[in-house]
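All remarks here apply to the structure that follows.
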Amino acid sequence: MKLSALHQSYLNRRSNSFRSPTSLDSSVDGSGKSLIAVFWLILHCLCCLISLVLGFRFSRLVFFFLFSTSSTNLYSLPFRPDLPVKHLDVHTIGRTLDPGANGTTVVATATKSSRVVVGRHGIRIRPWPHPNPVEVMKAHQIIGRVQKEQKMIFGMKSSKMVIAVTPTYVRTFQALHLTGVMHSLMLVPYDLVWIVVEAGGATNETGLIIAKSGLRTIHVGIDQRMPNTWEDRSKLEVFMRLQALRVVREEKLDGIVMFADDSNMHSMELFDEIQNVKWFGTVSVGILAHSGNAEEMVLSMEKRKEMEKEEEEESSSLPVQGPACNSTDQLIGWHIFNTLPYAGKSAVYIDDVAAVLPQKLEWSGFVLNSRLLWEEAENKPEWVKDFGSLNENEGVESPLSLLKDPSMVEPLGSCGRQVLLWWLRVEARADSKFPPGWIIDPPLEITVAAKRTPWPDVPPEPPTKKKDQMPLSQGNTVVVIPKQQQHPTKIRKPKRKSKKSKHEPRPTDTTTQVYSSSSKHQERN
């Protein structure tokens, strides 16, 4: 009994030892199954989301194919002759203006939009959405007001008047050049006075051109005529500019003086930049040296390479005249246009077919405060010469002659890094013809008649003659030949030349015929 009891207890302990690891395995399996279940749940949700998106997209395509193929013919072959050709009807929008109490209202009526098929997808053509013009004008006024407020906050607090000096004279391109400068000055948002100095005396032709601007203008004339050489012309233009500065001194015009030559091109940023000058400033000028002969300006590749090598050895020069600054934006020198490549090839006379070169320092690149020219001005700097005692015959070449210390010049335009105007001289031949003021009076004659347009002043048709008479005119004389004496026109046939034909006398015709240049012309017509 004891042995059986011991054996039974041993078996029970052994069974318990085998059951304990199974319980541990069951706990581990339970946790693993929970993680797998969560993973499959997440994967199932992700697949459902993907199927939902793809199904929505597929449903849109199916809906598009089912309900829009009949109207758009997406998969119709472009060259099938059995299909009818459909034309696109372009519908216009009817606009009716109804005057109201507050303004004009626009009533737009649009027709049904059509479709155009390009590739696989159809394009719906919708009517153009015409906005209400009253609302558009209000929007423009709001934008203009905002820009004005921004300029008042971030721009110049107090703007100065601009005094533009332009030397000119009557020539073929005067209307062309003055019109360009005039429209540039008309766009200036500041008060402006335009002083025009004319060589050869003030003329009505120049006065009519500058009167169209609507600006405050001062027209001054000098007795000297413009010479026909570029060197003498530049000297006379200096004299004309000094005369304009004397007008500023006498009238005590308060503002910024700039030298706007009639053939120069100005950027609108220039007029904003010169507002920053205190006494005497300078800007960079782009030099456009040109030649009327294109063959001379087109150089071979070898010559260009040689010139590039020479420029690299000496110094690379750009066609710019203006101030040179250091890293601290302080004036240390000047950029001058290099005239060495044009040595011996520059124009001497105004109508020469050659490159026109500028002076060492052009006046158009300088601006100054008009108070420097006054006799008595507050806080006038000491490094400025007295303009009243300046002798014009001393050789005033540039505005730097007005200063005692040229280092006090203020560089403008990001210290000369911005080119704000361009210097160019383009003139016609001295003997070129042009109508005064470019006004065609009397009208020009017709050179080539337009199609389906009769010639003016058509001469009347001649009176009908009798059947047995045919008139032939010689100048103002008319000779009538009876019809019996007329010879029918025969078609000449080529005949062989023979020696006998040369010696045979030709039969003389008793009928007298009169030929003249006018009669031949009538017969040809």
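Backbone N, Cα and C atoms are what each Cβ position is placed from, and that goes for glycine too.
Looking at Swiss-Prot, you'll find the mutagenesis Gln321 to Ala noted as follows: Complements irregular xylem phenotype of irx14 mutant. Within 10 Å of the C-beta of Gln321 (mutagenesis position) there are 25 other C-beta atoms, taking all protein chains into account.
One mutagenesis experiment catalogued in Swiss-Prot, Cys415 to Ala, is accompanied by this note: Complements irregular xylem phenotype of irx14 mutant. Summarising the environment of Cys415 (mutagenesis position), the number of other Cβ atoms within 10 Å of its Cβ, over all protein chains shown, is 18. Taken residue by residue with DSSP, Cys415 (mutagenesis position) is part of a helix.
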